Amino acid sequence: MEPNRNCPLFGGAFSAILPTGAIDVSDLRPVPDNQEVFCHPVTDQSLIIELLELQAHVQGEAAARYHFEDVGRVQGARAVHVLSVQPLCLENLSLRGCCQDAWSLSGKQQVAKENQQVAKDVTLHQALLRLPQYQTDLLLTFNQPPCHSRSLGPENLSCPPWSLSNFEQLVTSLTLHDPNLFGPQ
């Protein structure tokens, strides 16, 4: 994938700038309709964009923690640990016109891969963009498994590992083009 290319998401209803080399996981395996999932071509890094039902019973920082813990529960994490939670400046978001609240969270989850006994600490960076007028919580997740997950020898330097700034660019560039995706309002 070309660097700094605006890529359509959810059938063109959204678009965002994805990092260089991002592979659409839906080309490799089934992905739920409410998700867009991309993986790095060399590392085990991944980016997930999810449209979730608005969790109106939690507000502010508690909403970011709620979604982080929910991801851990779904993945069968043996432990979850929040490192930091910070509000995101709405003015920096392309979605500032429809996003009423935004949070970033960094944390670690101890997760075992499918068919493996040993759990590894995976660093997760999340952005929660709350769109109450669409009854939607938009959750973006950047999974950063341990660095030694795969070989990063000289032959693989053509696509360096993604950085937190790549994730931040994804979050800030995310744009809504077709609100009909959410159904009648």
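Heads up, residue numbers simply count up from 1 along the chain you see.
Using the three backbone atoms N, Cα and C, a Cβ is placed for every residue, glycine included.
Heads up, this one's the original sequence, none of the swaps are in it.
Classification of ASP24 (mutagenesis position) by DSSP places it within a strand. Over all protein chains present, the Cβ of ASP24 (mutagenesis position) has 15 other Cβ atoms lying within 10 Å. Quoted from Swiss-Prot for the published mutagenesis ASP24 to Ala: Deficient in binding to RAN-GTP and in GTP release activity.
Mapped onto three states, the DSSP output places ARG29 (mutagenesis position) in coil. Swiss-Prot gives this note for the published mutagenesis ARG29 to Ala: Increases GTP release from RAN.
According to Swiss-Prot, the mutagenesis experiment ASP33 to Ala carries the following note: Deficient in binding to RAN-GTP and in GTP release activity. Within the same chain, no residue at least 6 positions away in sequence has its Cβ under 8 Å from that of ASP33 (mutagenesis position).
In the three-state DSSP assignment, the secondary structure recorded for GLU36 (mutagenesis position) is strand. Record note (Swiss-Prot), mutagenesis GLU36 to Ala: Deficient in binding to RAN-GTP and in GTP release activity. The unchanged residue is displayed.
According to Swiss-Prot, the mutagenesis experiment ASP44 to Ala carries the annotation: Increases GTP release from RAN. Following the DSSP three-state reduction, the secondary structure of ASP44 (mutagenesis position) is coil.
Taking the Cα of ASP44 (mutagenesis position) as the reference point, the closest of the mutagenesis positions ASP24, ARG29, GLU36 is ASP24.
Around the Cβ of ARG29 (mutagenesis position), the same chain contributes no residue under 8 angstroms that is 6 or more positions distant in sequence. The two recorded residues ASP24 (mutagenesis position) and GLU36 (mutagenesis position) have their Cα atoms spaced 8 Å from each other.
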